[in-house]
Structures are given as structure tokens and as C-alpha cells.
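Swiss-Prot annotations:
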ACT_SITE  D48  active site, nucleophile
ACT_SITE  E278  active site, proton donor/acceptor
BINDING   W47, D48, S119, R193, D194  sucrose binding site
MUTAGEN   W80 to R  Exhibits kinetic parameters and transfructosylation activity that are almost the same as those of the wild-type enzyme, but is unable to catalyze the synthesis of highly polymerized fructans
MUTAGEN   E117 to Q  Does not affect sucrose hydrolase activity. Exhibits greater transfructosylating activity
MUTAGEN   D194 to A, E, H, Q or S  Abolishes sucrose hydrolysis
MUTAGEN   V223 to A  8-fold increase in KM for sucrose. Shows higher activity toward stachyose
MUTAGEN   E278 to H  210-fold decrease in kcat for sucrose hydrolysis. 3-fold increase in KM for sucrose
MUTAGEN   E278 to D  30-fold decrease in kcat for sucrose hydrolysis. KM for sucrose and transfructosylating activity are only slightly affected
MUTAGEN   H296 to K or R  Decreases both transfructosylating and hydrolyzing activities
MUTAGEN   D302 to N  No change in activity
MUTAGEN   D308 to N  No change in activity
Amino acid sequence: MLNKAGIAEPSLWTRADAMKVHTDDPTATMPTIDYDFPVMTDKYWVWDTWPLRDINGQVVSFQGWSVIFALVADRTKYGWHNRNDGARIGYFYSRGGSNWIFGGHLLKDGANPRSWEWSGCTIMAPGTANSVEVFFTSVNDTPSESVPAQCKGYIYADDKSVWFDGFDKVTDLFQADGLYYADYAENNFWDFRDPHVFINPEDGKTYALFEGNVAMERGTVAVGEEEIGPVPPKTETPDGARYCAAAIGIAQALNEARTEWKLLPPLVTAFGVNDQTERPHVVFQNGLTYLFTISHHSTYADGLSGPDGVYGFVSENGIFGPYEPLNGSGLVLGNPSSQPYQAYSHYVMTNGLVTSFIDTIPSSDPNVYRYGGTLAPTIKLELVGHRSFVTEVKGYGYIPPQIEWLAEDESSNSAAALSLLNK
């Protein structure tokens, strides 16, 4: 069904769908992480992480170096629980996608006009030799602001290291409009962040996914029958469910510089189900569109429950859907009940590898925990139609390249991808 703008109406993640979520499902549960995990750097907390990639989603190697980006905070200044107060985007590099070396902060000091740098994505600018664009969330506490933004610069490398230049001017891209997506006036618990930029293979246009909330005054609308879905007889929906209204949003780029954007209606909404659908991203495979997001146990609506982890939706009709929850419930990769907070902020790459960061690992003493702030073991995910399966555990922080970036054109990068696959 299309709305007046000619865009498909949002697909619904219903309460009936979420009732099928089961923690410890063996095909959708992350294996337990050992208490004695290694730390990639003892100077910085590391959490939300994403690779350097092309605009089509493939992980890029630049002059033989793999590069990843992460939110980081100085361990000597911030504790694990207040790390967001010092959040900046840092970068790491390695040969082959493991044993990462910290390179520094990406943005120049003072470039961000707001207090914090939160999650997004980083791409090689198409058709360029070494131009890089980071899309991130520029965040302020007072006044409350959360703005998807862009910053541009250049990547350089030699035999010893990788470094960046530029990244000294931030451009705001779009803001919550109160029409498609709740703004602060409508919902002071609003979410509007985590831009993920990509080219849609169906129409060749550039879009950005992001986390948002359904546009409405928080708590003023009752959860309807469509949002509830086909539930068993006598199933009651708690009144408090109306306070949860997550949405996976999308915007369309209006120029080649990717600095001007138009907001479109949400792709998926979770009104009455969950209040957060963070870091949405997309994988196109075998004619299907897989939409992934992450969410918390703590953000589920009253009367529902599920683990921290990855949730997903699949469309047989391209990026605008309609979507159905993967595995019937939406759960793709959850934490085990024995370690419910072991990992978070999973990112599913186009090769099926899933990276995340370690959060909190319990010891044999139930009163003793170890905070992570480092990358978790990488998981291999198999996507088969409307189902997903956990199949392998790789090394800690293993993020290998899929293509070698070549400056000439996109066709040469396709050839480089085949070369890497054949190695």
C-alpha cells in the first residue's frame, strides 16, 4: 500500500511478532564470551564500531590496510557507565582485519559544533582516490539536539600506518520534523541518530537509514489492533505500551555531495513493541532486502521481553518493503540468558560477518563483573530466505576486507573484490 507521497506505508513490528521472541533460541543466540577476553586498547573504552566501506556496503582495504571506526572515550577520564559523556569517533587500522592499532580521533578538535560524536558510518567517496565521508550523529545535551551530520576528509597510508586529514567542517544533514519522526517537543525521550548511507540497487539513488520514533506526542495514543496483531484470546496489552514507539527511518539524498536530504516516511515502526531500533543497516542478497537493527531488553514495551541483540526484517520488494520479521519474531542474534549484557551494537556486514562490542561479562562470583569496552568475537550469520542462522565464531574483532579500494572507478573495485575472494 502506498501513501500520498507514493511511498509504501511503514511495515509494523507487532506485539504478536514480538511474542515469538525466545531468549536462548539455539539458531539465534550469540555464544558466550569468556571472562578472560583480550582488550584491543587499555587507553580507550571502545563501543559502537563500523568498518570503512564503499557506498554499496562492502568492507574496504586501503593500500593493504583495513580500517575501522568506533566510539571511544578516555579510560582515565570516564568510567564505563558515563563513557557517552566523552564520546568521539576514533579509528583503528590493521593488516588483514585483526590486531587493531589505534590511530587517533577522526574529526579535528572543535570540528563538531556540539558536545558528542555518536554512531554512523564511513564511506570511500565513489570515484575518488582517497576521499572519505563520515556520517555520524552530532549530539548536544543542553539544548537537546541529535542531528545526523557529515564530515569530509582524506585517507593516507604508507608501509607503517594509516592517517587522515581534513575532517574539520561538519555539515548538518536533516533533523526530526515532528511529521514523520518525533522531535523533542513531542517526545523528550526521542531518538534521532545513527545514519547509515547506501545506494539502493533497485533505483540507483542514495539513501540513509536512521533511528527515529513515531511522530506523536508521547503516551497520548493507544496501541491499536494493527500494532497488536493476531494474538491469542484474552491477551491484554498493558496501558504503558503506548510509551514505546520506535521507528526505522529513511531519507533520500538530493545531490551528489550527499549534503542535501529529504525525509521519507519510516520503513518499519514498533509502536507498542519497543522504544529503540538503533543503528539500522541493510544487506541486499539474493533478491531480498534485509533490514537489521539493534535493541535492548530494557526498551521493550510492557508485557513483552527479548534479549539485547540484533533484530531483523526482510522484504521481497526492495528497500521500501513491505517487511516481515526475520524468523517470524524479528530476533536474529541475542545474548544468552547466562550473560544477558555480554555484547551489544552488532553490525551485520554484507558477507554475513557480525561485529559487536563487549559490554559486561559475569565471573563465577555473581557479584563480580568485568566491563568490556573492546570488540567481541565476530559471528558468522547465514541468511536463507526469511530465516537466519548462527553458524560460526571467528576471532575477537575480526573484520576482514571484502575489496581493495582502487581509485580509478567502481568497475575496478569490483575486479578487486573478485581478486580478494580468490585469494
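Counting starts with 1 at the first residue shown.
Even glycines carry a Cβ here, placed using N, Cα and C.
From a predicted model like this one, the values you see are computed outputs, not experimental measurements.
Projection of Swiss-Prot feature records onto the structure.
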residue	record	contacts (Cβ under 8 Å, 6+ apart)
W47	sucrose binding site	A70, L71, V72, R83, Y344, S345, F357, G373
D48	active site, nucleophile	A70, L71, W118, S119, R279, S345, F357
E117	mutagenesis position	L71, A87, R88, I89, L107, F136, T137, S138, V139
R193	sucrose binding site	W118, S119, T137, V139, S146, P148, F210, E211, E278
D194	mutagenesis position	W118, S119, G120, T137, P148, L209, F210, E211, E278, R279, P280
H296	mutagenesis position	Q276, D308, Y344
D302	mutagenesis position	P238, D239, G240, A241
Spacing of the two Cα atoms, W80 (mutagenesis position) and V223 (mutagenesis position), in whole angstrom, works out to 36
With neighbours defined as other CB atoms within 10 A, the best-packed of the recorded positions W80, S119, V223, E278 is S119
By a three-class reduction of DSSP, W80 (mutagenesis position) is assigned helix
Residues sitting within 8 A of the centre of the W47, D48, S119, R193, D194 CB atoms (sucrose site), not counting those, run L71, W118, G120, T137, E278, R279, S345
If we take the residues W47, D48, S119, R193, D194 that the record assigns to sucrose, their largest CA-CA distance in Å comes out at 16
